[in-house]
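The next block holds one structure in the form of structure tokens; read it before the comments.
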Amino acid sequence: MNSPNESDGMSGREPSLGILPRTPLHSIPVAVEVKPVLPGAMPSSMGGGGGGSPSPVELRGALAGPMDPALREQQLQQELLVLKQQQQLQKQLLFAEFQKQHDHLTRQHEVQLQKHLKQQQEMLAAKRQQELEQQRQREQQRQEELEKQRLEQQLLILRNKEKSKESAIASTEVKLRLQEFLLSKSKEPTPGGLNHSLPQHPKCWGAHHASLDQSSPPQSGPPGTPPSYKLPLLGPYDSRDDFPLRKTASEPNLKVRSRLKQKVAERRSSPLLRRKDGTVISTFKKRAVEITGTGPGVSSVCNSAPGSGPSSPNSSHSTIAENGFTGSVPNIPTEMIPQHRALPLDSSPNQFSLYTSPSLPNISLGLQATVTVTNSHLTASPKLSTQQEAERQALQSLRQGGTLTGKFMSTSSIPGCLLGVALEGDTSPHGHASLLQHVCSWTGRQQSTLIAVPLHGQSPLVTGERVATSMRTVGKLPRHRPLSRTQSSPLPQSPQALQQLVMQQQHQQFLEKQKQQQMQLGKILTKTGELSRQPTTHPEETEEELTEQQEALLGEGALTIPREGSTESESTQEDLEEEEEEEEEEEEDCIQVKDEDGESGPDEGPDLEESSAGYKKLFADAQQLQPLQVYQAPLSLATVPHQALGRTQSSPAAPGSMKSPTDQPTVVKHLFTTGVVYDTFMLKHQCMCGNTHVHPEHAGRIQSIWSRLQETGLLGKCERIRGRKATLDEIQTVHSEYHTLLYGTSPLNRQKLDSKKLLGPISQKMYAMLPCGGIGVDSDTVWNEMHSSSAVRMAVGCLVELAFKVAAGELKNGFAIIRPPGHHAEESTAMGFCFFNSVAITAKLLQQKLSVGKVLIVDWDIHHGNGTQQAFYNDPSVLYISLHRYDNGNFFPGSGAPEEVGGGPGVGYNVNVAWTGGVDPPIGDVEYLTAFRTVVMPIAQEFSPDVVLVSAGFDAVEGHLSPLGGYSVTARCFGHLTRQLMTLAGGRVVLALEGGHDLTAICDASEACVSALLSVELQPLDEAVLQQKPSVNAVATLEKVIEIQSKHWSCVQRFAAGLGCSLREAQTGEKEEAETVSAMALLSVGAEQAQAVATQEHSPRPAEEPMEQEPAL
């Protein structure tokens, strides 16, 4: 019925109407304009012969023509229906877009509301915190005001008190002591003798006793003031002169003593009191009495039994030593008394009464041998200027890492005999032993750290002379010059002077103790074999640290006798000899200082200079043997023979007692097996809170591993290597000088370093207060100011020693049981339990000192070794491969993306197998073995390293929770990974313990790795593991790694297709591939043989042709 024109018109409308359904949903505007457009698609059944629906124009044109009304009505209804459907569709689209925009705006509004609420909460919290702080400050101010008012009221009450009231109320114990003492003294008859009347007469009890323990009266006055100085008259007298005793007997009159003390302080014109007969000795010049004789005349100057006379700093040369002999103080100028009042040697010593001047530091000397050291007190000078100067010096000492001395050393006491440093030649050895006994008892009571004073420094007490031979070993008593040589010495107000004196005595005590320890070790060490290589000495190592190492060594040696030829016994003797060298070097330094001044005694210098010169020459020759060639047994300092412990019987050693370097060269011998290094010194790095449960990285980690190796018998198959502390120069191969001094020094050795270099690190050292009460670099990296620096240096040194022996061919491989870990430590940053990067430092030193060409570092700790990657990111000679949990940067430390492949010339030498996908499912044995099969081993074999270092962190072993692990690798798997790495670098593999905090897990993994290193047969993997396929997340990770690394290592490309295979399928495929290659090789060899036979048949061989010239089969 429709005309062709109508059909054409409909077809022409179809493209314009067909645009609407293809419009994207998001491109429809919010306000849609609905136009009355008729649909362009009509049912095919509505048309006539044309098969199309007429357009509105055609319909309007068709109205003029004749048409069936029913059909026309039906057509209009269809068009209206289609139009309604189109409009309904447009409404739905409009509503959908509206709903989408509404949801979007709703979410934005919710986010804005949450952000606003969060800001309001933060503001409220800050306001609350500020209010609490203000309230606390107001409370503190109120408390201070109340305290101030209370003190003012007390002061007002004291000022307005009546004279009849008591100044102080003595305790019941003091009252009883005084009463018993007075009763006992009142019953005793007063002797009239001159020689020994002082200790028995009640008038002189104050000068004979010096504490409440000896029934002395209570000390009045505020703390810190000098003790009262009694005025004993040293001759017979009557009861009219007994005024002080009667006054001090009654309690209300105790304040009289303070008045007497004030009078004594004001009357400073003369150190000698007037005698009753009017005889006066030079009241205008303060001069000391010179003692020109010895023997009884000297000991009788103080008019008392030996050890009981009074003394003062101005006349301390007359101090009676503990055994009655005269001690000398080289810091007090000594002059003759005026000529009109010279003191004859045979005169009665009770003519003079001496007292101490309160203007100087007062030390009570001349104690009896039975009196404890607490009876001698060091008091501060009441002068304000002297006190300020001492405070300034103490603060400066603290800034430099020293300790407080003098009046700042808490409330402890210093023996009075410490000032008597220079003993005369005829002094009894018993006096010297008792002097050491006093020093030992004094140092044992110190709550603070040991006094750290440079032993090589010049003593401030001896400015006119250099350090005497008191620095010798204890074999000889020190000799000093007479008192006439010390006229230019300063007064002893300086705390550094007392420090130097104490340190000299401590040094002598240390040497004596060391000789005894060496003699005890002699019986064990004489049965050992050759000496091992001697580690490098460290000038900054202190005697305290060496003593601790020796004590630990004695504890081990007493339990087990080392087998013959073991490195444990060799290194023991080696350490003792190293300490001897350090002591003699210190003595040598002191002697050279004296020679520069030209005042050394003629009988002291030559023998010491001769012995030290010979000893120095011996080690100068030995140091020429230090350069080592790679993979050859090194010539160490141990090749220089020593007369082992025999030298310690006499000190200093004479040149004749030492053998020449060429007499009996000793060859270093090691069992060619696995080396293990461990040192108990690393156990001292721990938090000051002492609670290991809140600190995952604690000393029990390496203790447990060491015990496991002993229990299983693996340790007996290994060669134990003696560790050492790494030097600061070695640490600076990777870390900055600032970082090295910051964490590589402690108050024990900081004094021997340059103070200018230490000024920055020490002043800017910042610590964080941990919730446990200790301190740390951050919230988890704890720090111990006394021991952490030595422990972290010991960890580095142990690994360096072990790696050097493996690289030089002395050992087959090695396992370092060290802590704290190091692979997180960057050039100037400590983090993640790490301070110094042990593995990176070892790799650098192997290249610098042993000329190792290429080093492979494999890090299978679950955390990425950001410090190691940073150290070698641009170095093509070190290949770093890390397998770690990455999770797209959401796992600590957040670095180690697969795209990090190196920089500059080191592009391609940094490989990160960064596991992603979390712990659902956790990465296990299959994934690690697949990574080794497809990525690690192919790249490592193509790199062909000379030495392999492994950062063996075991926190991927099952048993570690998600924050510190979360994976389920078995300990057995790490043994198989170690066995694969042993096929590289000729087996020169060294494992260093890194992370791992579950004790059972790390012990099992360490046992498996050491078993693999010892070539012990490992337990086979479970069949389920061999049949299991890697997880989807692991396959995706390995595919990405291969895609990135195939640009630099073509060997990994062929493994991309088999990543989803199980280990059993991969082994089968590799076996078939190997058989195919072998068959092809056999076919080619057979063809060559046939060709060679045919050639031989056609050209006979001459008879004289040698066999070597036959064609190779």
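Heads up, residue numbers simply count up from 1 along the chain you see.
Keep in mind that glycine also has a Cβ here, set from the backbone N, Cα and C atoms.
Under the heading active site, Swiss-Prot lists His824. If you look up Swiss-Prot, you'll see Cys687, Cys689, His695, Cys772 marked as Zn(2+) binding site. The annotation that Swiss-Prot gives for the mutagenesis experiment Ser250 to Ala reads: Abolishes phosphorylation by SIK1 and fails to promote beta-catenin expression; when associated with A-488. Listed in Swiss-Prot is the mutagenesis experiment Ser488 to Ala, annotated as follows: Abolishes phosphorylation by SIK1 and fails to promote beta-catenin expression; when associated with A-250. Swiss-Prot documents His824 to Ala as a published mutagenesis change and attaches the note Abolishes deacetylase activity. Quoted from Swiss-Prot, the note attached to the mutagenesis of His884 to Phe states: Disrupts the dot-like nuclear pattern.
When Cβ atoms from all protein chains are considered, those within 10 Å of His824 (mutagenesis position) total 27, not counting its own. Separating the Cα atoms of Cys772 (Zn(2+) binding site) and His824 (mutagenesis position) is a whole-number distance of 23 Å. Taking a C-beta cut-off of under 8 Å and a sequence gap of six or more, Cys689 (Zn(2+) binding site) has these contacts in its own chain: Leu770, Cys772, Gly773, Gly774. Here the binding-site residues are Cys687, Cys772, and the one with the most other Cβ atoms within 10 Å of its Cβ is Cys687.
Other residues of the same chain near the Zn(2+) site, with their Cβ within 8 Å of the Cβ centroid of Cys687, Cys689, His695, Cys772, are Gln686, Met688, Gly690, Asn691, Thr692, Val694, Leu770, Gly773, Gly774, Val782. Around His884 (mutagenesis position), the same-chain residues six or more apart in sequence whose CB sits under 8 Å from its CB are Asp859, Asp861, Ile862, His863, His864, Gly865, Phe891, Gly896, Asn912, Val913, Ala914, Trp915, listed in sequence order. Of the recorded residues, Cys687 (Zn(2+) binding site) and His824 (mutagenesis position) place their C-alpha atoms 19 Å from one another. Here the Cβ of His695 (Zn(2+) binding site) has 21 other Cβ atoms within 10 Å, regardless of which shown protein chain they belong to.
Separating the Cα atoms of His824 (mutagenesis position) and His695 (Zn(2+) binding site) is a whole-number distance of 17 Å. Secondary structure at His695 (Zn(2+) binding site), taken from DSSP and collapsed to helix, strand or coil, is coil.
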